[in-house]
Amino acid sequence: MAEISDLDRQIEQLRRCELIKESEVKALCAKAREILVEESNVQRVDSPVTVCGDIHGQFYDLKELFRVGGDVPETNYLFMGDFVDRGFYSVETFLLLLALKVRYPDRITLIRGNHESRQITQVYGFYDECLRKYGSVTVWRYCTEIFDYLSLSAIIDGKIFCVHGGLSPSIQTLDQIRTIDRKQEVPHDGPMCDLLWSDPEDTTGWGVSPRGAGYLFGSDVVAQFNAANDIDMICRAHQLVMEGYKWHFNETVLTVWSAPNYCYRCGNVAAILELDEHLQKDFIIFEAAPQETRGIPSKKPVADYFL
C-alpha cells in the first residue's frame, strides 16, 4: 500500500496549497488516465451527491467549499468542469481534485468544462501558471492530456442530467452523447463543443451564442430533450450567477456557480447543490474564504523578477 500512502501524502501537501513534484504529477496523471478511460461520456452517478459548478483556480474557495459541504470521501461530489484558469491557483486546484479522484474514484466525479482545453488555457492563465510554478510546460502537457479523458456529462439516478454548458442541436438523446469520441481537444463546433459551451436563453428554439461557440437554447428545446430522455432536469454551470444558483424554464434547468467573488472582484456568492437519496434539493450558499486564510499573491509573483 506504499502507493496509497504516497498519494495520501500528496493530497495533504496539495491541501496545504503546496506543489507536488513534476515526477509525481506525471505518475498521478498516469493513474488518473487509467480510471477516467473507463468512464462513460454520460457517467452514471448515484445519489446522495453534492453537485458543484465552476471553481476556476480559486483554491482557498475550494477549501471553503469542502468546509461547508464536507470532505471527500465522506461526501460524494460531482464537479461540472472549469477547474482551471483565471484564479491564482489552477495548478493546486486541479491536482488536488485529480488526486482525490485517484484516491477515491467512486466518491468524486469530474466532468469537462470549456476551460479544460489546450487552446483556452493558453489564453486564460493555466499555461502561464504551470510555466511559472514548474519552470517548464511539462506539467501543463500532463494535465491537458488528462482533460481529454474527462467525461462530457453525468446522469444522477437516471433523472438529473449534468453537463458543463448545455444542449446541442446535434443531440436529441443521451445515447448520441455516448457515441462521441471524447478523447480529443475540445473542437470549435459540433456536439462535443456545444455540450461545453451552450447557454439557456429566454427564447424558443436555438440562437447564436455571443460566446462564439455553442448555442443559446430555449425552453421548448429543454422540454423535448427532458421528455425524450425521461429526465427531470438539467444541471449545468458555465455562467456566473450572483446568487450562486439560478433556475430557468420552470425549474427544468439549473445553473450552479461555485466560485465566490469570482476573479477576486465580482462580489458574488457561490452555491453547491446537495441531493439526498430521494433527489430532494438543498442549496448551500457560501462566500469567499476569509482574506487571512489565503495568501493572495500580487498579480506578478516575486519570482518573475529573478527568473
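Keep in mind that glycine also has a Cβ here, set from the backbone N, Cα and C atoms.
So that you can see what the record holds, here are the features copied from Swiss-Prot:
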type	residues	note
ACT_SITE	His115	active site, proton donor
BINDING	Asp54, His56, Asp82	Mn(2+) 1 binding site
BINDING	Asp82, Asn114, His164, His238	Mn(2+) 2 binding site
MUTAGEN	Glu64 to Lys	Abolishes interaction with PPP4R4
MUTAGEN	Asn76 to Asp	Diminishes interaction with PPP4R4
MUTAGEN	Asp82 to Ala	Loss of activity
MUTAGEN	Arg107 to Glu	Diminishes interaction with PPP4R4
MUTAGEN	Glu277 to Lys	Abolishes interaction with PPP4R4; no effect on interaction with PPP4R1 and PPP4R2
*How many Å lie between the Cα of Arg107 (mutagenesis position) and the Cα of Asn114 (Mn(2+) 2 binding site)?*
23
*Take the C-alpha atoms of His238 (Mn(2+) 2 binding site) and Asn76 (mutagenesis position) and report the distance between them in angstrom, rounded.*
21
*Name the residues of the same chain, 6+ apart in sequence, whose Cβ is under 8 Å from the Cβ of His56 (Mn(2+) 1 binding site)?*
Asp82, Phe83, Val84, Asp85, Arg86, Gly87, Ser90, His115, Ala259, Tyr262, Cys263
*If you take the centroid of the Cβ atoms of Asp54, His56, Asp82, the listed Mn(2+) 1 site, which other residues of that chain have their Cβ within 8 Å of it?*
Gly53, Ile55, Gly57, Gly81, Phe83, Val84, Asp85, Arg86, Gly113, His115, Ala237, Ser258, Ala259
*In sequence order, which residues at least six apart in the same chain have a CB under 8 Å from the CB of Glu64 (mutagenesis position)?*
Pro260, Phe286, Glu287, Ala288, Ala289
*Work through the recorded positions one by one (Asp54, Asp82, Glu277) and point out the residue whose CB has the fewest other CB atoms within 10 angstroms.*
Glu277
*With Asn114 (Mn(2+) 2 binding site) as the reference Cα, tell me which of the recorded positions Asp54, Asn76, Glu277 is the closest one.*
Asp54
*Compute the C-alpha separation of Glu277 (mutagenesis position) from His164 (Mn(2+) 2 binding site), stating it in Å without decimals.*
23
_Let me make sure I understand the structure: which of the recorded positions listed (Arg107, His115, His164, His238) has the fewest other Cβ atoms within 10 A of its Cβ?_
Arg107
*Go through Asn76, Asn114, our recorded positions, and report the one whose Cβ sees the most other Cβ atoms within 10 Å.*
Asn114
